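Chemist: OK, Swiss-Prot features for this one:
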type	residues	note
BINDING	T14, R18, T268, G311, G412, N416	ADP binding site
MUTAGEN	S59 to W	Abolishes inhibition of GK by FBP via disruption of the dimer-tetramer assembly reaction. Inhibition by EIIA-Glc is unchanged compared to wild type. The activity of this mutant is significantly higher than wild-type, and the Michaelis constants are increased slightly compared to wild-type
MUTAGEN	A66 to T	Although it completely abolishes FBP regulation and disrupts dimer-tetramer equilibrium, the crystal structure is essentially identical to the symmetric tetramer found in the FBP-bound form of the enzyme
BINDING	R84, E85, Y136, D246, Q247	glycerol binding site
MUTAGEN	G231 to D	Displays an increased enzymatic activity and a decreased allosteric regulation by FBP compared to wild-type. It displays a dimer form and is resistant to tetramer formation in the presence of FBP, whereas wild-type dimers are converted into inactive tetramers in the presence of FBP
BINDING	G235, R237	beta-D-fructose 1,6-bisphosphate binding site
MUTAGEN	R237 to A	Drastically reduces inhibition of GK by FBP and lowers, but did not eliminate, the ability of FBP to promote tetramer association
MUTAGEN	G305 to S	In glpK22; abolishes glucose control of glycerol utilization
MUTAGEN	I475 to D	It decreases Vmax to about 10% of the wild-type value and the affinity for substrate is increased about two- to fourfold. This mutation decreases the catalytic activity in a manner that is analogous to that obtained upon EIIA-Glc binding. It increases the affinity for FBP about fivefold
BINDING	E479	Zn(2+) binding site
Amino acid sequence: MTEKKYIVALDQGTTSSRAVVMDHDANIISVSQREFEQIYPKPGWVEHDPMEIWATQSSTLVEVLAKADISSDQIAAIGITNQRETTIVWEKETGKPIYNAIVWQCRRTAEICEHLKRDGLEDYIRSNTGLVIDPYFSGTKVKWILDHVEGSRERARRGELLFGTVDTWLIWKMTQGRVHVTDYTNASRTMLFNIHTLDWDDKMLEVLDIPREMLPEVRRSSEVYGQTNIGGKGGTRIPISGIAGDQQAALFGQLCVKEGMAKNTYGTGCFMLMNTGEKAVKSENGLLTTIACGPTGEVNYALEGAVFMAGASIQWLRDEMKLINDAYDSEYFATKVQNTNGVYVVPAFTGLGAPYWDPYARGAIFGLTRGVNANHIIRATLESIAYQTRDVLEAMQADSGIRLHALRVDGGAVANNFLMQFQSDILGTRVERPEVREVTALGAAYLAGLAVGFWQNLDELQEKAVIEREFRPGIETTERNYRYAGWKKAVKRAMAWEEHDE
């Protein structure tokens, strides 16, 4: 009898590294997770230690195999999904990072972004990279590192330094420096990549003064990139055969591979993606045009709206405000009151993402009266996640001309039934919650498994996409629009807060 085979998905996130083992029926066999330190050197700055990312991720791989009691030669392939945009520059010779990883949430490059806008590059960048000018993306982060680490730009020109997003860093480490690659989805988040020619964009490299020598090779999201024996007893070589940025992996894991299908992931931030097939739709409404995975991991396009603060705003209630002891408590307290008593929380702690793109917005609570208590504020914070999702969906429908019939959801916060019901109420659309919650890992596993023939095609995977619960709108249109108008008013007042503070 042949040994049973499995796929391992490595899910390197913003706050933790995880490893997930799946069998052929897409059942989760075991999960291992390790958190790592968030570094905040200055207000609005966010960093990670790349060596800690590697240490936590590699140890979860060893751990998850031990937990599942399977040997490395039972692993058919490894797929990688990762926090996107986070930027690492390291020495080719030693593998030592020259600076901490600059995280996607970090706003330190706002000034560089202002220069790009003043130089009239907005339309060029939107047309060619699909992105807006914002500190969120990797390009300005790489420039910042090269500007601030002495001699680094010259070293990069000499081929001594390498740049990578987290996927690239992990594969480089897993292959002992033999493989320096990324995939189309991650490359499309750098602001350095032309999403039409599918190559690094010479003009952007010139504008940001980033040497081409340091960039990884860009490949499909589903193919064999190299082999690793990390965690392997006796040096079994396991193919690494799937890479996708976390949101594109979730889109694929939800099997949103046809034009017009959309999903929203509720994690640290909120990310809604709608597959637009082989057509790159240029957004007129503050969304991003990004690369997604087609049915066999080939290039498709998607519209994306990124909301920076979703689960992070619940953590704020817990860690800074001390209003709850556990994120799961938020649902209980939110349902202790009938409504928010007129309160709106705008969680613009690091500015606002889509469709506003205002790095100078700041968090605010509006509508406070004497009768407002902690439960109202907890409820309003949860509701802010759903309102921000509606902001994005409105923009998406305007750009694509496609009316969404159902939204597939995933991520930690979807366990919150209050939030999911309110989401359906405020959108006026069905919300579908899948049985398998680990859709990001699932997407990475699918991409890796398809590349090595573990699964033959997507038809084989369709029956595994079971919807566990469907939420339907329970409020009238007038009420929905009235509440949403209040939210829009609150957002308007939170915008451009920081820039007047000379």
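Heads up, the Cβ atoms here are built off N, Cα and C, so glycines get one too.
Substituted residues are absent from this model; it holds the original ones throughout.
I'm curious about the neighbourhood of these features; can you describe it?
Modeler: Under DSSP, R18 (ADP binding site) is assigned to a strand (E or B) in the three-state scheme.
Taking the Cβ of S59 (mutagenesis position) as centre and 10 Å as the limit, one finds 15 other Cβ atoms among all the protein chains shown.
Classification of A66 (mutagenesis position) by DSSP places it within a helix.
Proximity of Y136 (glycerol binding site) to non-local residues of its own chain (separation of 6 or more, Cβ distance below 8 Å) is seen for E85, W104, Q105, A306, G353, given in sequence order.
Following the DSSP three-state reduction, the secondary structure of R237 (mutagenesis position) is coil. For R237 (mutagenesis position), the same-chain residues 6+ apart in sequence whose C-beta sits under 8 angstroms from its C-beta are Q227, T228, N229.
G305 (mutagenesis position) falls within a strand when secondary structure is assigned with DSSP.
Sequence-distant contacts of I475 (mutagenesis position), defined by Cβ-Cβ distance under 8 angstroms and a gap of at least six in the same chain, are D425.
The local packing around E479 (Zn(2+) binding site), expressed as other Cβ atoms within 10 Å of its Cβ over all shown chains, amounts to 11.
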Chemist: Work through the binding-site residues one by one (R18, D246, T268) and name whichever has its CA nearest to the CA of A66 (mutagenesis position).
Modeler: R18
Chemist: Three states by DSSP: which one describes N416 (ADP binding site)?
Modeler: coil
Chemist: Measuring Cα to Cα, how many Å separate D246 (glycerol binding site) from G305 (mutagenesis position)?
Modeler: 14
Chemist: For R18 (ADP binding site), which of the recorded positions S59, R84, Q247, G305, E479 has the nearest Cα in space?
Modeler: S59
Chemist: Under 8 Å Cβ-Cβ from Q247 (glycerol binding site), six or more apart in the same chain: what's there?
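Modeler: When sequence neighbours closer than 6 are ignored, Q247 (glycerol binding site) has R84, T265, F271, L273, E304 within Cβ distance under 8 Å.
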